[in-house]
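Scroll down for the structure; my scribbles are underneath it.
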Amino acid sequence: MIIHPKVRGFICTTTHPLGCERNVLEQIAATRARGVRNDGPKKVLVIGASSGYGLASRITAAFGFGADTLGVFFEKPGTASKAGTAGWYNSAAFDKHAKAAGLYSKSINGDAFSDAARAQVIELIKTEMGGQVDLVVYSLASPVRKLPGSGEVKRSALKPIGQTYTATAIDTNKDTIIQASIEPASAQEIEETITVMGGQDWELWIDALEGAGVLADGARSVAFSYIGTEITWPIYWHGALGKAKVDLDRTAQRLNARLAKHGGGANVAVLKSVVTQASAAIPVMPLYISMVYKIMKEKGLHEGTIEQLDRLFRERLYRQDGQPAEVDEQNRLRLDDWELRDDVQDACKALWPQVTTENLFELTDYAGYKHEFLKLFGFGRTDVDYDADVATDVAFDCIELA
């Protein structure tokens, strides 16, 4: 079928299979350009592997270090008559090109919060991956979590705490500057956000993997977080989501103590602001990202997801000089270091009050933001003919959990 973008709110309801594949190829090329090393992870599990930082982790592990990878995600497959989600096509493209490079690649499509997903992962590690993994990447960003056992459903809330937050934002449907107000989260919403986006599920994964004996000696685990700056703190770090990320930090300390007994470790990696399906949903982020992209591009500091993950693997987790990774006082790996430079943030603060609907495209990189957003769904690429027919029914080596 012929597929063009249809954007509603912060979601594009259509996806382009070929565009998604080209995006993955672009990330593979960026990784390969930095050279392939053989002194890093060999067997990698990525939980939340189909888009954003999770996908970039999988690409970096496979094409930067020659690792075998197992990816878990929750996506909709395409059929002959309907396109699937972007994450499905990203994962299909990854699988195709990893196999072409002679690398082991297997995927599981299902609820990554479920015990069934953990059981399936453990079975595959035992039967197909040599029995153990040496890196576990935890990269789930979900609005909903169904608790294993009880089946109770918890929902996360993108809300401030204590008082209504009002700030300048972009109406991304109309490309206009508006005042956005968000009501504060209730105590229950804060609690549920911690349950969905905190460290509980990460710990359940490590419990299960360790209990089954499928974690290698020296195995590491990393989970992703975002702290941001005072511009975004009210809605993020000081909001319900921030409380969940504090829980993630506490979980990392516990897991690190456990894994360190066998020569490994666990860290939270704090990453920079990038255009992802997760960040597009957070009010104020599109405007902040549009500003910080412009400033960082001008300073030669800009990074996308794959550049961030390359730096995380090559300069933090698996340093060639054999030294331990540089961490902050909470044992976090900081990849938001360039974004948080004083010169970058001072420029952002000076720019923020000046932005209007009329000068939005001129003062910020909102055009770049829109382009990156469409790219998430396979659109906006110059090397794809969007008026040509494309097959939407793309199958690959993926186990479907019932």
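Cβ atoms are placed via backbone N, Cα and C, with glycine included.
Here the original residues are kept at every noted site.
For TYR236, the entry in Swiss-Prot reads active site, proton donor, with the evidence type sequence analysis. The local packing around TYR236 (mutagenesis position), expressed as other Cβ atoms within 10 Å of its Cβ over all shown chains, amounts to 25.
Taken from Swiss-Prot, the feature NAD(+) binding site covers 48-53, 74-75, 111-112, 140-141, LYS245, 274-276. In this structure, ASP111 (mutagenesis position) belongs to neither helix nor strand by DSSP; it is coil.
According to Swiss-Prot, the substrate binding site annotation covers TYR226, on the basis of sequence analysis. Annotation note: TYR226 (mutagenesis position) sits in a coil segment as assigned by DSSP. In sequence order, TYR236, LYS245, VAL270, LEU271, SER273, ASP336 constitute the residues six or more apart from TYR226 (mutagenesis position) in its chain with CB-CB distances below 8 Å.
DSSP classifies SER50 (mutagenesis position) as coil under the three-state reduction. The Cβ neighbour count for SER50 (mutagenesis position), using a 10 Å radius over every protein chain in view, is 25. For the mutagenesis of SER50 to Ala, Swiss-Prot gives this note: Same reductase activity as the wild-type. Restores fatty acid synthesis in the E.coli fabI mutant. The structure shown keeps the original residue.
Around TYR53 (mutagenesis position), the C-beta neighbours below 8 angstroms that are at least 6 residues distant in the chain are SER139, PHE224, LEU271, VAL274, THR276, THR305, GLN308, LEU309. According to Swiss-Prot, the experimentally introduced change TYR53 to Phe is described as follows: 50-fold decrease of catalytic efficiency. Restores fatty acid synthesis in the E.coli fabI mutant.
Under its mutagenesis entries, Swiss-Prot includes TYR53 to Ala with the note: Loss of reductase activity. Partially restores fatty acid synthesis in the E.coli fabI mutant.
Swiss-Prot lists ASP111 to Ala among its mutagenesis entries, and the accompanying note reads: Loss of reductase activity. It is not able to restore fatty acid synthesis in the E.coli fabI mutant. If you take the C-beta of ASP111 (mutagenesis position) and look for same-chain residues 6 or more apart in sequence within under 8 angstroms, you find PHE74, ALA117, LYS146, LEU401.
Annotation of the published mutagenesis PHE113 to Ala in Swiss-Prot: Slight decrease of catalytic efficiency. Restores fatty acid synthesis in the E.coli fabI mutant; the original residue is retained in the structure shown. Listed in sequence order, the residues of the same chain lying 6 or more apart from PHE113 (mutagenesis position) and placing their CB within less than 8 Å of its CB are LEU140, SER142, ARG145, LYS146, LEU147, PRO148, ASP201.
Under the heading of mutagenesis, Swiss-Prot lists TYR226 to Phe and annotates it as follows: 50-fold decrease of catalytic efficiency. Restores fatty acid synthesis in the E.coli fabI mutant.
According to Swiss-Prot, the mutagenesis experiment TYR236 to Ala carries the annotation: Loss of reductase activity. It is not able to restore fatty acid synthesis in the E.coli fabI mutant.
Quoted from Swiss-Prot, the note on the mutagenesis of TYR236 to Phe is: Loss of reductase activity. It is not able to restore fatty acid synthesis in the E.coli fabI mutant.
Under mutagenesis, Swiss-Prot gives VAL246 to Ala with this note: Same reductase activity as the wild-type. Restores fatty acid synthesis in the E.coli fabI mutant. In this structure, VAL246 (mutagenesis position) is part of a helix by DSSP. Cβ-based neighbour count (10 Å, all protein chains) for VAL246 (mutagenesis position) stands at 16.
Annotation of the published mutagenesis THR276 to Ala in Swiss-Prot: Loss of reductase activity. Restores fatty acid synthesis in the E.coli fabI mutant; the original residue is retained in the structure shown. THR276 (mutagenesis position) falls outside any helix or strand according to DSSP and counts as coil.
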Between the C-alpha atoms of SER50 (mutagenesis position) and VAL246 (mutagenesis position), the distance in angstrom, to the nearest integer, is 25
Excluding its own, the Cβ atoms lying within 10 Å of the Cβ of LYS245 (NAD(+) binding site) add up to 23
Residues near GLY48 (NAD(+) binding site) by Cβ (under 8 Å) yet at least 6 apart in sequence within the same chain, in sequence order, are GLY54, VAL72, PHE73, ALA112, VAL137, TYR138, SER139, LEU140, ALA141
Other C-beta atoms within 10 angstroms of the C-beta of VAL275 (NAD(+) binding site) total 24
Students should find that the Cα atoms of VAL246 (mutagenesis position) and GLY52 (NAD(+) binding site) sit apart, in Å rounded to an integer, by 21
Ordered by sequence, the long-range same-chain Cβ contacts of GLY52 (NAD(+) binding site) under 8 Å (at least 6 apart) are SER139, ALA141, VAL274, THR276, GLN277, ALA278, THR305
Cβ atoms other than its own within 10 Å of the Cβ of THR276 (mutagenesis position), all chains, total 23
